[in-house]
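Taken verbatim from Swiss-Prot:
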- Ser14, Glu40, Leu48, Val84, Trp359, Gly366, Val367, Ile368: FAD binding site (BINDING)
- Arg110, Asn155, Gly156, Asn157, Val158, Arg199, Arg200, Glu211, Gly366: NADP(+) binding site (BINDING)
- His57 to Ala or Gln: Reduces activity 4-fold (MUTAGEN)
- Glu214 to Ala: No effect on activity. Decreases Km for NADP 2-fold (MUTAGEN)
Amino acid sequence: MRPYYIAIVGSGPSAFFAAASLLKAADTTEDLDMAVDMLEMLPTPWGLVRSGVAPDHPKIKSISKQFEKTAEDPRFRFFGNVVVGEHVQPGELSERYDAVIYAVGAQSDRMLNIPGEDLPGSIAAVDFVGWYNAHPHFEQVSPDLSGARAVVIGNGNVALDVARILLTDPDVLARTDIADHALESLRPRGIQEVVIVGRRGPLQAAFTTLELRELADLDGVDVVIDPAELDGITDEDAAAVGKVCKQNIKVLRGYADREPRPGHRRMVFRFLTSPIEIKGKRKVERIVLGRNELVSDGSGRVAAKDTGEREELPAQLVVRSVGYRGVPTPGLPFDDQSGTIPNVGGRINGSPNEYVVGWIKRGPTGVIGTNKKDAQDTVDTLIKNLGNAKEGAECKSFPEDHADQVADWLAARQPKLVTSAHWQVIDAFERAAGEPHGRPRVKLASLAELLRIGLG
């Protein structure tokens, strides 16, 4: 019996979790064999683990060791630098595989939709994070970090990452895998204050406690919260929201009780505040902030309502971190409102053999580990459908050398195709470059350099 040929488009956590689930199912199920091909638009795998997780969070990045173990399986192949929708089309993949899983994530950002948002100095967190993580698509972002104050819009972990990177001592960052160009820009330490702005209150903030607590470890940085921001919030209020919220409020109160120290840089939290307008002649110079109040919608949820109160704050950099958003893949359905591919249980609506996992399936929610169960759920649906196809004599017929034919086809469509062997060359090069400096790796930040090293 031939193996089932499965393609996975994307190579982030949800993609690798799906691959691991497929291979495990083959190991534990009689008469079930799998051959998994992973297609990635970049020459490098791991998705946001490589290009999204902050460089000063190496423990989170260590999950890549699990991915490496999956990639070592002889039933697994990696093909990088191939763009689905450009080099190959979804319909062509569906013809050549028994099933195709799309794990393409949420590659865009949500806009603020306010005047001045397009001024130089106003950028999306997805761009800024990609820039300091050496994602080749964001090499040219080059934000101006010479100003004294930055404003980060958003109350999630990504907003904390951005603020922390802006204020962390560059000598500390120099021991991480941060992009060299980002380290060079951060070295002058021009930014003295980062203001984190959230439209709702502390009870509604989406930070995780670990991320919030570690801010206390920033050398030479004060975390500043006006005690009035926490007035009226009881332990019972926080506990009613959840355990994480209760812990967060405790941490925030600790920061609010501290006295700022002279000469320290500042990370300032502002709640119940929304951006109204970004001002400047040729670049960001000021931001207009509006004060909000919380109102109930009658169903137990609260929303931020503008009070009409305004404040103008000098700022030279504005980073919007109000959420990621999926983008359409040519040839696949797309729900523009949610930024996801419509599906039922992971199976794409109207398709017999196409599936989704991760953020493109459910939206940009949860942490890396959330994708594990999400991927397993989709794989369970996929395997069940494969069994139904087999029983109904709908199983595809492929020649014995089908895997070789697919590899040749991909190489013909993309002559600069990156294989697992090529990626291993890139990986070894980056690690070797970092070793003399006590860094885990020095990332290659341009597509041209990645291909030059990988392909030789």
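Any Cβ shown, glycine's included, is placed from N, Cα and C.
If you look for the noted substitutions, you won't find them, since the model keeps the original residues.
Source: prediction; values computed, not measured.
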For the C-alpha pair, I'd like the distance in angstrom between Arg200 (NADP(+) binding site) and Gly366 (FAD binding site), rounded off.
20
Recorded FAD binding residues, Ser14, Glu40, Leu48, Val84, Trp359, Gly366, Val367, Ile368 - maximal Cα separation rounded to whole Å:
26
Are there residues of the same chain, six or more positions away from Gly156 (NADP(+) binding site), whose CB falls under 8 angstroms from its CB, and which are they?
Ala205, Ala206, Phe207, Ser321, Gly323
For the NADP(+) site made of Arg110, Asn155, Gly156, Asn157, Val158, Arg199, Arg200, Glu211, Gly366, how many Å separate the two farthest Cα atoms?
22
Nonlocal neighbours by CB distance (under 8 Å) for Trp359 (FAD binding site), same chain, sequence gap 6 or more:
Ser14, Gly105, Ala106, Tyr324, Gly326, Thr340, Thr365
Same chain, 6+ residues apart, C-beta under 8 Å of the C-beta of Leu48 (FAD binding site), given in sequence order
Gly12, Pro13, Gly105, Ile368
Within a 10 Å radius around the Cβ, which one of these binding-site residues has the most neighbouring Cβ atoms: Val158, Gly366?
Val158
Which one is it: of the binding-site residues Val84, Val367, Ile368, which Cβ has the fewest other Cβ atoms within 10 Å in this structure?
Val367
Could you tell me which of these recorded positions, Glu40, Glu214, has the greatest number of Cβ atoms within 10 Å of its own Cβ?
Glu40
Number of other Cβ atoms within 10 Å of the Cβ of Ser14 (FAD binding site) across all protein chains
31
Output, ordered by sequence, the same-chain residues six or more apart from His57 (mutagenesis position) with a CB under 8 Å from its CB, or 'none'.
none
Counting distance between Cα atoms, which of the recorded positions Glu40, Val84, Glu214, Gly366 is nearest Arg110 (NADP(+) binding site)?
Gly366
Give me the CA-CA distance between Glu40 (FAD binding site) and Val158 (NADP(+) binding site), in Å, as a whole number.
24
